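In what follows, a structure is listed as structure tokens, so that the remarks can point back to it.
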Amino acid sequence: MDAIRKQASRLREQVARQQQAVFKQFGGGGYGSGLADEAELNQHQKLEKLYISTRAAKHYQRDIVRGVEGYIVTGSKQVEIGTKLSEDSRKYGSENTCTNGNVLTRAALNYGRARAQMEKERGNMLKALGTQVAEPLRAMVLGAPLEDARHLAQRYDRMRQEAEAQATEVARRQAKARESQGNPDILMKLESAEAKLHDLKSNMTILGKEAASALASVEDQQQKLTLERLLSMVESERAYHQRVLQILDQLEGEMVSERQRIEAPSTPSSADSMPPPPSYEEANGVFASQMHDTSTDSMGYFLGEVLFPYHGVTDVELSLSTGEYVVVRKVTGSGWAEGECKGKAGWFPYGYIERRERVLASKVSEVF
């Protein structure tokens, strides 16, 4: 009995050593098994990294699609609310029920028009996000190339596990063959097991290369497409906000002008009742001693906003439109002012403008 137990123990130790050696060769347990085994290990590690990379990119693409879809749903609701507000503003403006002027009526109409334009721009942006961002990414997440590449990697992994199991079987039969003292049947089974292991290893190498190539191609497509779609999303949102800013700037100017109509005094008397504008010689000479209170010589130039339009009659008069800004250089006691607007200089009624201490830089640039 003791002899049998000792023999069984020796056999177990021998099989364990052989299994360890085979696992090193086929399981990547060491680098001393030759160039082919090192290449197989590198192939296996490369496939693992590619699999993780493509899976993470797929999840990120899916997150972008979900985020964009949620943004579209929320934005569509905002478009609906904004459109309703636009219609209400237009309705109030068109009914014109106010008995004390129509300033608010015009402001409501302007707001309704601008709000409709902004909601149209928002709708265009949401449409672009759907067609240019969500749809291409969704197509790639659900596309065949990614699934095919991942299936190849999974087949490779299963074949690798099968090769490891077959390597264990070869080790077991090798031990049995040594104990059988040349039994033909056992040797034949060993040769068959070794041939199967060789075929598995060859097929595993070929399949690993195919899977790595397919996954690398998918990874490259994922990186490029996702970056392009992110850039497209940024460009769409940027264009939307720029357009909305332009609409709001114009709307603000219109509404400020309407507010000034309420705050400003009634339109000044017609320039026809005023004396003609002085010549530049008179302004520089005769009037120099008469402008102690009204001349700008002592206080410098200043900017004025045009409250009422003025159409010049003579060559020395300056035509102005409501909302424009003019650099006032001289004011006479007769009610005339001299200044420059949009590169043109001339005289105009001083009562048609109002001095402004603070002016947007964009408005100042329009003066010259």
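Any Cβ shown, glycine's included, is placed from N, Cα and C.
According to Swiss-Prot, the feature domain 'BAR' maps to 1-264.
Positions annotated as domain 'SH3' by Swiss-Prot, on the basis of sequence analysis: 299-358.
In three-state terms derived from DSSP, ARG172 (mutagenesis position) belongs to a helical segment. Over all protein chains present, the Cβ of ARG172 (mutagenesis position) has 17 other Cβ atoms lying within 10 Å. Under its mutagenesis entries, Swiss-Prot includes ARG172 to Glu with the note: Strongly impaired binding to PtdIns(3,4,5)P(3)-containing vesicles and lower capacity to mediate the tubulation of liposomes; when associated with E-154, E-155, E-160, E-161, E-173 and E-189.
Here Swiss-Prot notes a mutagenesis experiment, ARG173 to Glu, with the remark: Strongly impaired binding to PtdIns(3,4,5)P(3)-containing vesicles and lower capacity to mediate the tubulation of liposomes; when associated with E-154, E-155, E-160, E-161, E-172 and E-189. Around ARG173 (mutagenesis position), the C-beta neighbours below 8 angstroms that are at least 6 residues distant in the chain are ILE186, LYS189, LEU190, ALA193.
Experimental mutagenesis is annotated in Swiss-Prot for LYS189 to Glu, with the remark: Reduced binding to PtdIns(3,4,5)P(3)-containing vesicles and lower capacity to mediate the tubulation of liposomes. Strongly impaired binding to PtdIns(3,4,5)P(3)-containing vesicles; when associated with E-154, E-155, E-160, E-161, E-172 and E-173.
Here the domain 'SH3' (299-358) has, by DSSP, the following mix of helix, strand and coil residues: 3 helix, 31 strand, 26 coil.
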